[in-house]
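K.L.:
According to Swiss-Prot, the substrate binding site annotation covers Trp125. Look at Swiss-Prot and you will find Asp175, Glu335 tagged as active site, proton acceptor. Mutagenesis annotation in Swiss-Prot: Glu178 to Ala, described as Loss of glucohydrolase activity; the structure shown retains the original residue. Look at Swiss-Prot and you will find Glu178 tagged as active site, proton donor. Quoting Swiss-Prot on the mutagenesis of Glu335 to Ala: Loss of glucohydrolase activity.
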Amino acid sequence: MTTSARDTGLDSHELARLHELARHSHAVITRHQDAGGAYPAAPTFSAYRGYAWLRDGSFTAEGISRYGDVASAGRFHDWVDGVLRRRRGQVDDLLAAVDRGEVPSNEGMLPTRFTFDGNDGSDPWWDFQTDGYGMWLWSVVTHAARHGLDLERWRAGIDVAVDYLLAFWDRPCYDWWEEHVEHRHVSTLGAIHGGLVAVGTCAALRSAPWSAATLQVAARIRSLVSAEGVVDGHLVKWLGSSAVDGSLPACVVPFGLVPPDDDVAAMTRAAVAKDLDVDGGVHRFAADVFYGGGQWILLSALLGWNLAAAGDTAGALRHLRWIADQADADGDLPEQVPHHLLHPGSRAEWVARWGTVATPLLWSHGMYLILADELGLLPPAAKDA
């Protein structure tokens with residue numbers, strides 16, 4: 001439930017600062033949105049330049065939708081729909097291979113990121129990741145419900161994403177961080193669950209031929225994670241692991257794999273906070289060496305979002321304030337910050353390889369908008385953007 005700004009106890013100066021970062025976040029996202037609708041992950045970062053991820057974009061679109069910019073979010077969903085329509089034949093070929101008893105190669109699966117014109121691109125990447133397809137289903141259904149839009153506009157793309165996930169939801173793949181292709185990751189399963197439940201419970205999609213199957217698979221995901229993805233009362237990084245990951249709160253909010261008031265949800269929030277939260281900034285996982293293993297803006301917002309949903313307004317506000325403190329002189333938010341590094345000795349090699357940390361990261365700005373909205377801290381005119 002969204003909090004009112006008056007419940008946060010902020011003075012006028014801090015409220016103005018948080019409002020200004022929200023306005024800037026909207027401006028950064030929309031300024032860099034491609035003419036075709038894609039949200040670039042990070043417009044100037046060497047390894048991301050020229051590409052858009054469904055994962056980053058789905059959360060970014062949610063932030064923009066909450067801000068009230070229906071047109072910008074709609075253009076992103078138009079872009080994804082168009083990309084997936086053009087992948088109809090590829091998915092049909094994959095499904096036919098499965099029907100023949102074949103196991104398609106990872107290289108034959110849909111990619112996790114696309115060029116702005118919807119192609120795979122020529123740069124090698126850790127491309128087989130299924131989470132973004134579930135995230136997009138959740139994002140587009142949520143956007144349509146919020147603003148009273150007709151999902152027929154995106155129905156062809158929805159069909160492709162659903163068919164793909166129903167066939168390959170339980171296949172090991174790379175995780176949110178593009179690592180460990182050999183495992184089935186709980187945050188990936190959570191994202192798929194969220195997408196399948198979103199379309200399966202949507203009244204406007206009830207007549208779809210896959211409607212019942214989406215909820216059946218979602219139930220199978222819940223059973224699987226309950227049996228193999230919970231250790232010491234909390235969700236874990238992958239099935240069979242005991243470690244936590246900063247992405248795990250997404251399995252609670254927004255993806256509903258575990259209800260927010262469930263003991264597993266509370267234990268997961270607590271485990272992530274204990275192992276990964278330092279002064280309001282959340283790390284990805286304990287073994288993270290990427291740029292030294294810093295604190296990620298988007299994960300701090302994700303934990304804050306979950307705390308807000310659980311009724312911990314003070315805890316959520318702590319994360320929002322921390323995020324606001326990380327903005328650079330231009331107001332831009334990076335992917336991660338180096339104030340507390342888990343493995344500082346590894347930072348230099350990544351700087352040498354790819355340059356300085358991605359800034360701005362549109363996903364960071366989108367997550368700020370989401371958390372600000374949860375706390376009732378979007379600027380008064382934002383909903384009319």
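A Cβ is built for glycine as well, from the same backbone N, Cα and C atoms used for every other residue.
In terms of burial and nearby residues, how do these features look in this structure?
P.N.:
When Cβ atoms from all protein chains are considered, those within 10 Å of Trp125 (substrate binding site) total 15, not counting its own.
In three-state terms derived from DSSP, Asp175 (active site, proton acceptor) belongs to neither a helical nor a strand segment and is classed as coil.
Using a 10 Å radius centred on the Cβ of Glu178 (mutagenesis position) and all shown protein chains, the other Cβ atoms total 18.
Glu335 (mutagenesis position) falls within neither a helix nor a strand when secondary structure is assigned with DSSP, and so counts as coil. Non-local neighbourhood of Glu335 (mutagenesis position): Ala42, Phe45, Trp296, Ile297, Leu298, Val357, Ala358, Thr359, Leu361, Trp363, Ser364, each in the same chain, at least six residues away, with C-beta under 8 Å from its C-beta.
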